[in-house]
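Copied over from Swiss-Prot:
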DOMAIN    25-144  domain 'Rhodanese 1'
MUTAGEN   C65 to S  No effect on redox potential
DOMAIN    174-288  domain 'Rhodanese 2'
MUTAGEN   R188 to G  Large decrease in MST activity; some decrease in rhodanese activity
BINDING   R188  substrate binding site
MUTAGEN   C248 to S  Loss of both enzyme activities. Greatly reduced redox potential
ACT_SITE  C248  active site, cysteine persulfide intermediate
MUTAGEN   G249 to R  Decreased MST activity; increased rhodanese activity
MUTAGEN   S250 to K  Slight decrease in MST activity; increased rhodanese activity
Amino acid sequence: MAAPQLFRALVSAQWVAEALKSPRASQPLKLLDASWYLPKLGRDARREFEERHIPGAAFFDIDRCSDHTSPYDHMLPSATHFADYAGSLGVSAATHVVIYDGSDQGLYSAPRVWWMFRAFGHHSVSLLDGGFRYWLSQNLPISSGKSPSEPAEFCAQLDPSFIKTHEDILENLDARRFQVVDARAAGRFQGTQPEPRDGIEPGHIPGSVNIPFTEFLTSEGLEKSPEEIQRLFQEKKVDLSKPLVATCGSGVTACHVVLGAFLCGKPDVPVYDGSWVEWYMRAQPEHVISQGRGKTL
């Protein structure tokens, strides 16, 4: 079951390099650099893109393509906003979109944009396995500059099954209708290491399971095999035959859980879009599980 999905979800650096040499008019290829970093890292993703990127790529700004009326970071935008933004980058209904980022891990933020395209009904979307890090390690071509795109017409319609809300997670504390997997680092989940955002304490949602997103990746930054990922879920006592929801700090690395499940033949994992930032800000103190100080009124 995983083999045909693997091709759609992940494409290799060599595949992309060959596709750029031999473009197909029937299904144009569009590369998007979806690099995004936590502010405290001090990295400027757009500037890094302009310094070097895969030829023909456009920069996808996760913060720009988000709901600016929300108090929480980069929540999903409206379908109209997403359609306008994707179209401005040259994406049409016929486009095969391939997404990557420039993180040191291989892939970090790109799975968020892969998930966004699928949530808005565009399933011809893949991730560059290993990201820009692996592309560079293979000495493949790079370009520099702003790389303007020819605008295209793109339509989007949100599939609500891709998202869970705060209310859904709160109700599930008692109902236990779905499992919750948190992709943050273990210390943040346990409450022993600080959150990277001011005013947010570490900890986790009651009953959630921790699988740090880096556990889905090899030391080279490539995605682990479906068999290895299945074992990872099994070791964490996550049952892929039952409903599952992904969360993290702000909805970015949660999409690694979605991708991992997808590669194992489970394409129906939604994301709690507000994730830990929203949960912490809205939760009662007893709903913040932490080995640290947790939350007090």
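Note: Cβ is positioned from N, Cα and C throughout, glycine not excepted.
Heads up, this one's the original sequence, none of the swaps are in it.
Projection of Swiss-Prot feature records onto the structure.
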residue: C65; record: mutagenesis position; contacts (Cβ under 8 Å, 6+ apart): P77, H81, F82, Y85, A86, M116
residue: R188; record: mutagenesis position; contacts (Cβ under 8 Å, 6+ apart): P194, E195, P202, G249, W276
residue: C248; record: mutagenesis position; contacts (Cβ under 8 Å, 6+ apart): D182, A183, R184, F213, A254, V257, S275, W276
residue: S250; record: mutagenesis position; contacts (Cβ under 8 Å, 6+ apart): Y72, D73, H74, R197, G274, S275, W276, V277
Taking DSSP as the reference, which of helix, strand or coil describes R188 (mutagenesis position)?
helix
So for G249 (mutagenesis position), how many other CB atoms are inside 10 Å of its CB?
23
Where C248 (mutagenesis position) sits in the secondary structure, as DSSP reduces it to three classes:
coil
